[in-house]
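These notes are about the structure you will find just below.
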Amino acid sequence: MEAENAGSYSLQQAQAFYTFPFQQLMAEAPNMAVVNEQQMPEEVPAPAPAQEPVQEAPKGRKRKPRTTEPKQPVEPKKPVESKKSGKSAKSKEKQEKITDTFKVKRKVDRFNGVSEAELLTKTLPDILTFNLDIVIIGINPGLMAAYKGHHYPGPGNHFWKCLFMSGLSEVQLNHMDDHTLPGKYGIGFTNMVERTTPGSKDLSSKEFREGGRILVQKLQKYQPRIAVFNGKCIYEIFSKEVFGVKVKNLEFGLQPHKIPDTETLCYVMPSSSARCAQFPRAQDKVHYYIKLKDLRDQLKGIERNMDVQEVQYTFDLQLAQEDAKKMAVKEEKYDPGYEAAYGGAYGENPCSSEPCGFSSNGLIESVELRGESAFSGIPNGQWMTQSFTDQIPSFSNHCGTQEQEEESHA
């Protein structure tokens, strides 16, 4: 009983403590839970998103999709300063200085301090007299000719070499001897244009026309036997200005036209300049100098040497170069054991006074006297075929044989 009273007392205290009627709360609590459970809707599963069809990647080279957005300008990267940048800048400066100095061509003083402008004001005097056989005609003086004051002074010019090789001069001459040629060999010099230029391309057509007219007057005055044009270019210009004929397929040698109002023949030969590409060497041009000499002798009535036969001359630059390589023979080195192996067959002949002694120092004679073979006399026990001199009959068997024969005849 006491326990029940105690429990009821505690319940009454609890009800008195809460302002809200406790019994009403306890009675409505389960109903509220049910209402809450009924108001909560059941969770509906979310629909699955529709899957897009997977597109197969195209075969071949992959390309980036084009973007319609404008590209932003890329700012230039600023060079990163480092310790090496200072060194590279210095090296570039040094390299520029070196290359600048090497680019400047070294000027060669060809005229011993004389300027080119001063040489252009100079002219080269003609070397002409009456009764000349040949007059050599050039285009115009060059710088070296104007500086030297002589004709064809260039070290590479082939004129003076060809003059000697063809027989037109008896000795080898040079540009310093040009003034002696009229008296000794009947050869004179002149030019089509008097003005000095570095090259013939610096001349105008008006100068060529005027020069051709003056040249005809000179040739009509002195009337040499042959007017020799040193190069095709000179005669082509001369023929066009004087004869009014433009020559096609011009060939070297004697030409059909003569100088107007004279008996002077026109002869064309290759340019004596070393820059002549068709005939780069002096020996390639000598043929036309030889033909010039024959023409001069024919006009002067000099009989031709019948011992010399004329052959047809043809020249091919490529074949000439190939033949030059084939003809080049290297010298054999001296072999000290060569003569010993042949028993001194090619050594000095003891009969120095004899014009020809084919005996091999008495080797064959001694072998024949002893009845031995020639092969047993080979030194050092080396076997070698018999020398070709052994098969030639000896004209003098020994140095004293001729003296003995003379004594016996006496």
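Just so you know, glycine gets a Cβ as well, placed from its N, Cα and C.
Listed features, source Swiss-Prot:
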MUTAGEN   N140 to A  Loss of DNA glycosylase activity but still able to bind DNA
MUTAGEN   A145 to G  Increased DNA glycosylase activity on G/T mispairs
MUTAGEN   H151 to A or Q  Increased DNA glycosylase activity on G/T mispairs
MUTAGEN   N191 to A  Reduced DNA glycosylase activity on G/T and G/U mispairs
MUTAGEN   T197 to A  Reduced DNA glycosylase activity on G/T mispairs
MUTAGEN   R281 to A  Restores the DNA-binding ability of the sumoylated form
MUTAGEN   E310 to Q  Restores the DNA-binding ability of the sumoylated form
MUTAGEN   F315 to A  Restores the DNA-binding ability of the sumoylated form
Under 8 Å Cβ-Cβ from N191 (mutagenesis position), six or more apart in the same chain: what's there?
L124, D126, I137, G138, I139, N140, P141, G211
Using H151 (mutagenesis position) as the reference point, find which of the mutagenesis positions A145, T197, R281 has the shortest Cα-to-Cα distance to it.
A145
Cα distance (Å, whole number) from R281 (mutagenesis position) to T197 (mutagenesis position)
25
Quick check: in three-state DSSP terms, what is N191 (mutagenesis position)?
strand
If you measure R281 (mutagenesis position) to A145 (mutagenesis position) at Cα, how many Å is it?
21
Restricting to the chain of A145 (mutagenesis position) and a gap of 6 or more, list residues whose Cβ falls under 8 Å of its Cβ, or answer none.
L124, H151, Y152, P153, G154, T196
For R281 (mutagenesis position), what is the tally of other C-beta atoms lying within 10 angstroms of its C-beta?
14
Please give me the CB contact count at 10 A for T197 (mutagenesis position), counting all chains in the structure.
18
